[in-house]
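**Student:** One structure, as structure tokens, below. Some questions next.
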Amino acid sequence: MAETVADTRRLITKPQNLNDAYGPPSNFLEIDVSNPQTVGVGRGRFTTYEIRVKTNLPIFKLKESTVRRRYSDFEWLRSELERESKVVVPPLPGKAFLRHVPFRGDDGIFDDNFIEERKQGLEQFINKVAGHPLAQNERCLHMFLQDEIIDKSYTPSKIRHA
């Protein structure tokens, strides 16, 4: 029988300098969900969240952008991705049906603690989705992240690298 010998030589790498170690990564995509604002009155009341994007990925047309989105916009994005892409889309933070019950002891869906929990859940959702290479090619994701107004009558398509 032939004897196998493990090759234990180290890979040859170039020395790392401070810019390599602490400089910006070669490709990055940072998305923050912040600054919730409740607008409207009565049945027309809802909360919007600021979506801030910073990236150097060439597929995105803007390197920095800020838009405001409400929960129903996240639902739209999720349904578009499920319908049009091969991406397994993570769940959104749940709907708050019981928080709509009148005569609650708190503000229901407008309670500060609920809004903070939802904000964190939405940030986890959008970072998982936008971090997926196939999702990054979907026009609906680009509209959601970078267009001031979402054109819900758009034609679903893929984004081509610039």
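From the backbone N, Cα and C atoms, a Cβ is placed for every residue, glycine too.
Although substitutions are noted, the structure shown does not include any of them.
Look at Swiss-Prot and you will find 27-151 tagged as domain 'PX', backed by sequence analysis. Lys152 to Ala appears in Swiss-Prot as a mutagenesis experiment; the accompanying note says: Abolishes phosphoinositide-binding of C-terminus; when associated with A-158, A-160 and A-161. For the mutagenesis result Lys158 to Ala, the note given in Swiss-Prot is Abolishes phosphoinositide-binding of C-terminus; when associated with A-152, A-160 and A-161. Annotation of the published mutagenesis Arg160 to Ala in Swiss-Prot: Abolishes phosphoinositide-binding of C-terminus; when associated with A-152, A-160 and A-161; the original residue is retained in the structure shown. The annotation that Swiss-Prot gives for the mutagenesis experiment His161 to Ala reads: Abolishes phosphoinositide-binding of C-terminus; when associated with A-152, A-158 and A-160.
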**Student:** On average, what pLDDT score does this prediction assign to the domain 'PX' (27-151)?
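**Tutor:** Residues in the domain 'PX' (27-151) carry a mean pLDDT of 88 in this prediction.
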**Student:** Tell me, if you would, which residue among Lys152, Lys158, Arg160 (mutagenesis positions) has the fewest other CB atoms within 10 Å in the structure shown?
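**Tutor:** Taking Lys152, Lys158, Arg160 as the mutagenesis positions, the minimal 10 Å Cβ count falls on Arg160.
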**Student:** Rounded to the nearest Å, what's the C-alpha distance separating Arg160 (mutagenesis position) and Lys152 (mutagenesis position)? Just drop the number here, would you?
**Tutor:** 20
